[in-house]
Amino acid sequence: MRRRVFSSQDWRASGWDGMGFFSRRTFCGRSGRSCRGQLVQVSRPEVSAGSLLLPAPQAEDHSSRILYPRPKSLLPKMMNADMDAVDAENQVELEEKTRLINQVLELQHTLEDLSARVDAVKEENLKLKSENQVLGQYIENLMSASSVFQTTDTKSKRK
């Protein structure tokens with residue numbers, strides 16, 4: 001998060017606070033835009049021997065020049081109500097996500113079971129096909145052998 005600090009020339013955002021600290025208002029957020037301000041205290045710069053020590057400016061009422069956030073007494077009530085609504089909404093969403101995840105897991109297990117069953121049926125089908133082929137050849141051999149016997153039987157009866 002970027003923090004933009006107003007320069008000391010911005011009389012609305014900075015000034016001496018009367019306790020020896022230089023107050024500077026910073027704004028958090030992208031491109032210097034934000035909805036909340038922070039007050040940063042920076043200690044007074046060291047005075048060199050060649051400079052003059054000027055007295056701290058008199059504390060004046062600059063309240064009309066500085067934008068203050070909403071009164072603190074309203075914030076907790078509004079935030080608690082909003083947070084309760086958000087928490088309830090998040091709880092409902094979390095329960096819905098959990099239900100959907102469980103449903104997906106159950107469907108995955110069912111799909112795995114069906115896939116295993118399909119594989120088993122394919123194996124059984126191949127096994128039965130090979131057995132049918134063997135039985136078919138056996139039947140053909142029996143029929144050809146029986147036809148040989150039938151032809152010999154009819155010839156023997158004719159004699």
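Here the Cβ of each residue, glycine as well, is placed from N, Cα and C on the backbone.
In three-state terms derived from DSSP, GLU93 (mutagenesis position) belongs to a helical segment. There are 10 other Cβ atoms within 10 Å of the Cβ belonging to GLU93 (mutagenesis position). Mutagenesis annotation in Swiss-Prot: GLU93 to Val, described as Causes trimerization and impairs interaction with FEZ1 coiled coil but does not impair interaction with full-length FEZ1; when associated with L-97; the structure shown retains the original residue.
A mutagenesis experiment is reported in Swiss-Prot for this position, LYS97 to Leu, and the note states: Causes trimerization and impairs interaction with FEZ1 coiled coil but does not impair interaction with full-length FEZ1; when associated with V-93.
DSSP classifies ARG117 (mutagenesis position) as helix under the three-state reduction. Under 8 Å, Cβ to Cβ, and six or more positions away along its own chain, ARG117 (mutagenesis position) finds no residue. Among the mutagenesis experiments that Swiss-Prot reports, ARG117 to Glu is described with the note: Impairs interaction with FEZ1 coiled coil but does not impair interaction with full-length FEZ1.
According to DSSP, ASN125 (mutagenesis position) sits within a helical segment. Swiss-Prot gives this note for the published mutagenesis ASN125 to Leu: Causes tetramerization and loss of interaction with FEZ1; when associated with V-132.
Counting every protein chain shown, the Cβ of ASN132 (mutagenesis position) has 10 other Cβ atoms within 10 Å. Swiss-Prot lists ASN132 to Val among its mutagenesis entries, and the accompanying note reads: Causes tetramerization and loss of interaction with FEZ1; when associated with L-125.
Less than 8 angstroms from the CB of LYS97 (mutagenesis position) sits no same-chain residue that is six or more residues away.
ASN125 (mutagenesis position) is surrounded by 10 other CB atoms, counting those within 10 A of its CB over all protein chains shown.
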